[in-house]
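**Student:** Have a look at this one before I ask anything.
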Amino acid sequence: MEAPAPSLTEEDLTEVKKDALENLRVYLCEKIIAERHFDHLRAKKILSREDTEEISCRTSSRKRAGKLLDYLQENPRGLDTLVESIRREKTQSFLIQKITDEVLKLRNIKLEHLKGLKCSSCEPFAAGATNNLSRCNSDESNLSEKQRASTVMYHPEGESSTAPFFSMASSLNLPVLEVGRTENSSFSSATLPRPGDPGAPPLPPDLRLEEGGSCGNSSEMFLPLRSRALSRQ
């Protein structure tokens, strides 16, 4: 949707008319006869009696026209009233076209200036929004690249990450360890009878024979060694 075209305020139009009088000053001073417009300008309250007397004090027609333009520039309705007076005189109608063309030219310049200011005020915002969007996209891509790199570095393919591992250990392994620790403590606290103690079950015959044989063999092994040592002495 197109933005509405800028329009001139009353202050802008007053400035345009003032600039038009200034640009046409030399031309109008040569063409205008100030005394012909006194009556109409005084009737419209643009000039006072003292103003007309001040203008009449000038020695030449060009100076009187210049002083008249000074008063017209000070009044927002000065140029419009001068055009009305020229139209009433019907002797210098070509001045109306000259003044109108100058006003329209300055008006268009003013509009173009306002349009340029409006566009320049919008451009930084749009550029900033685009930069912010691109910056956000680049940040997101950089973050995803970093996450992907960390995943490849610390968690090779086929290996789960550490966070799920510890969460699984805390939820599954810890209860098992606690149960095992409880059972071990119960078994260690209970005292079992040794072989030969009252209440201990009898040994199997094979184990009794092996135990007896080992004792006999041990005595036989040491006695010859002791006798050999004595014989050498």
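Placed from the backbone N, Cα and C atoms, the Cβ positions cover glycine too.
Here Swiss-Prot flags 13-101 as domain 'CARD', drawing on sequence analysis. Among the mutagenesis entries in Swiss-Prot is GLU50 to Ala, noted as: Decreased interaction with CARD11. The mutagenesis experiment GLU53 to Ala is recorded by Swiss-Prot, whose note states: Decreased interaction with CARD11. In Swiss-Prot, the entry for mutagenesis GLU54 to Ala states: Decreased interaction with CARD11. The structure shown retains the original residue.
What's the neighbourhood like for each of these?
**Tutor:** Long-range neighbours of GLU50 (mutagenesis position) (same chain, six or more residues apart, CB within less than 8 Å of its CB): none.
There are 11 other Cβ atoms within 10 Å of the Cβ belonging to GLU53 (mutagenesis position). Look at GLU53 (mutagenesis position): DSSP puts it in a helix.
Non-local neighbourhood of GLU54 (mutagenesis position): LYS67, each in the same chain, at least six residues away, with C-beta under 8 Å from its C-beta.
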